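S.K.: Got a structure here, written out as structure tokens. Questions coming.
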Amino acid sequence: MGDRGSSRRRRTGSRPSSHGGGGPAAAEEEVRDAAAGPDVGAAGDAPAPAPNKDGDAGVGSGHWELRCHRLQDSLFSSDSGFSNYRGILNWCVVMLILSNARLFLENLIKYGILVDPIQVVSLFLKDPYSWPAPCLVIAANVFAVAAFQVEKRLAVGALTEQAGLLLHVANLATILCFPAAVVLLVESITPVGSLLALMAHTILFLKLFSYRDVNSWCRRARAKAASAGKKASSAAAPHTVSYPDNLTYRDLYYFLFAPTLCYELNFPRSPRIRKRFLLRRILEMLFFTQLQVGLIQQWMVPTIQNSMKPFKDMDYSRIIERLLKLAVPNHLIWLIFFYWLFHSCLNAVAELMQFGDREFYRDWWNSESVTYFWQNWNIPVHKWCIRHFYKPMLRRGSSKWMARTGVFLASAFFHEYLVSVPLRMFRLWAFTGMMAQIPLAWFVGRFFQGNYGNAAVWLSLIIGQPIAVLMYVHDYYVLNYEAPAAEA
């Protein structure tokens, strides 16, 4: 606050009358004085005493505080310009911790300790002498070698572009069909093991698709340069690789293990491996893996089991209650999974391989539209879709709406592929959920903006996923437990 008497030039004598020659300047001076605080006396009295170190004027020091009000808005009013709500945010965090602590204690009292790390092994192996899922992952190398051999022959002209395209299409189709057939036919493979094997083959499919596209672009550029009578610049930069020198097993397998789906001849590389950074990421991976397993066994499984009877009885009020009860642990586990995969795991792999591009996610939590969320929460997949699906469709004359719909259609197919095949049942809930993102994106973009749009995105994430989980669990329970019991 300070001493107002020393900060303003002291006025002596009386003020000019409003009927005198003061005019607008005098009026402006009165407004400034009123906003500044207490006024001096009409006859040039001394200003009010300076406040003490606590910001209050001395008690009993006089009666100079003739005015204590000024024109101002309440802090919660939008016109106040106040934006520091850190204390309220801390209060929300405290309330969230307390409410979830109560739920955790209630769960322990009701069910006891259900966490069993040994039980997790049975999710991956049904028969200790039969390991079909790891064998499927190892067999994926055959498809990688096949794609490499096709590219080697295309580079030297031993195959025509049409023959190479046909071989690549057959190889890519087999990558998706072969593991699905094994999962559906081999009884000893578990749903979790099937999911991991199919995810490995799906990632390989996307990587080899990109590998084929980029090498094809390089051949076109080389042919175009040759037809124009130009020589390819091989000395553009030191330590860079040009086509076809990139066609080596070392280059291929670096790409297959790198945390990206888009192939390049020269990836950005970090100068060294940071051991402390790598150790932190590995510890995070171990900790969050155990945390996710514990939350699923202790919190989600009992909730899902208790949701079967309301579904069977079609008790809609109880179904909604179970859905909301499942939404909290499901969303918490999904957030932990996001951090575990996109920050801990991918950064650990990138650090080991000195892979320089670490943009695996953007600020999707600030999404004010559904479209922004899908563009920023999974950057490796988003880059692949834009580079190898969206832009090629635009170049072939498709509209932006058609290209965007095509991207969601492909995403819906892979979501259904990764859920229905391991569960050995086809209900299209995942496919429908992904395709529903198109009208949802339009609805949120049309009727919600700013914070309301962000709240709508969060609501769709919190409620949408548990609906799909309950649908699949209910159908799986009916198919594998109720139907055999009824037949018996």
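Glycine too: its Cβ is placed from the backbone N, Cα and C atoms.
Relevant sequence annotations retrieved from Swiss-Prot are reproduced here:
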- H415: active site (ACT_SITE)
- W374, Q375, N376, W377, N378, I379, P380, V381, H382, Y390, R404, Y477: acyl-CoA binding site (BINDING)
- L346 to W: Strongly reduced diacylglycerol O-acyltransferase activity (MUTAGEN)
- N378 to A or L: Abolished diacylglycerol O-acyltransferase activity (MUTAGEN)
- V381 to A: Does not affect diacylglycerol O-acyltransferase activity (MUTAGEN)
- S411 to A or W: Abolished diacylglycerol O-acyltransferase activity (MUTAGEN)
- Q437 to A: Reduced diacylglycerol O-acyltransferase activity (MUTAGEN)
S.K.: Within a 10 Å radius of its Cβ, which of these recorded positions (N376, N378, Q437) has the fewest neighbouring Cβ atoms?
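M.R.: Per-residue Cβ counts within 10 Å for the recorded positions N376, N378, Q437 bottom out at N376.
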S.K.: Express the distance between the Cα positions of W374 (acyl-CoA binding site) and L346 (mutagenesis position) as a whole number of Å.
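M.R.: Per the Cα atoms, W374 (acyl-CoA binding site) and L346 (mutagenesis position) stand 19 Å apart.
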S.K.: Rounded to a whole angstrom, what is the largest C-alpha distance between any two of the residues W374, Q375, N376, W377, N378, I379, P380, V381, H382, Y390, R404, Y477 that the record assigns to acyl-CoA?
M.R.: 38
S.K.: Out of the recorded positions L346, S411, H415, Q437, give me the one sitting nearest to H382 (acyl-CoA binding site) by CA distance.
M.R.: S411
S.K.: Near L346 (mutagenesis position), which residues of its chain come within a Cβ-Cβ distance under 8 Å, counting only those 6 or more away in sequence?
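M.R.: Set apart from L346 (mutagenesis position) by at least 6 residues yet with Cβ under 8 Å, we have P259, R358, F360, P380.
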S.K.: Compile a sequence-ordered list of residues in the same chain as R404 (acyl-CoA binding site), six or more apart from it, whose Cβ lies below 8 A from its Cβ; state 'none' when nothing qualifies.
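M.R.: Y390, I438 - these are the non-local Cβ neighbours of R404 (acyl-CoA binding site), listed in sequence order.
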S.K.: Please work out the number of neighbouring Cβ atoms within 10 Å of the Cβ of H415 (active site), leaving out its own Cβ.
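M.R.: I count 18 other Cβ atoms within 10 Å of it.
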S.K.: Checking the recorded positions S411, H415, Q437, which are within 10 Å of N378 (mutagenesis position) at the Cα level?
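M.R.: For N378 (mutagenesis position), the recorded positions whose Cα atoms are within 10 Å come to none.
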S.K.: Please list residues from the chain of V381 (mutagenesis position) whose Cβ is under 8 angstroms from its Cβ, counting only those at least six apart in sequence.
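M.R.: Expected: L206, L261, S411.
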S.K.: Measure from the CA atom of Q437 (mutagenesis position) to the CA atom of H415 (active site) and give the result in Å, rounded to a whole number.
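M.R.: Rounded to a whole number, the Cα-Cα distance is 13 Å.
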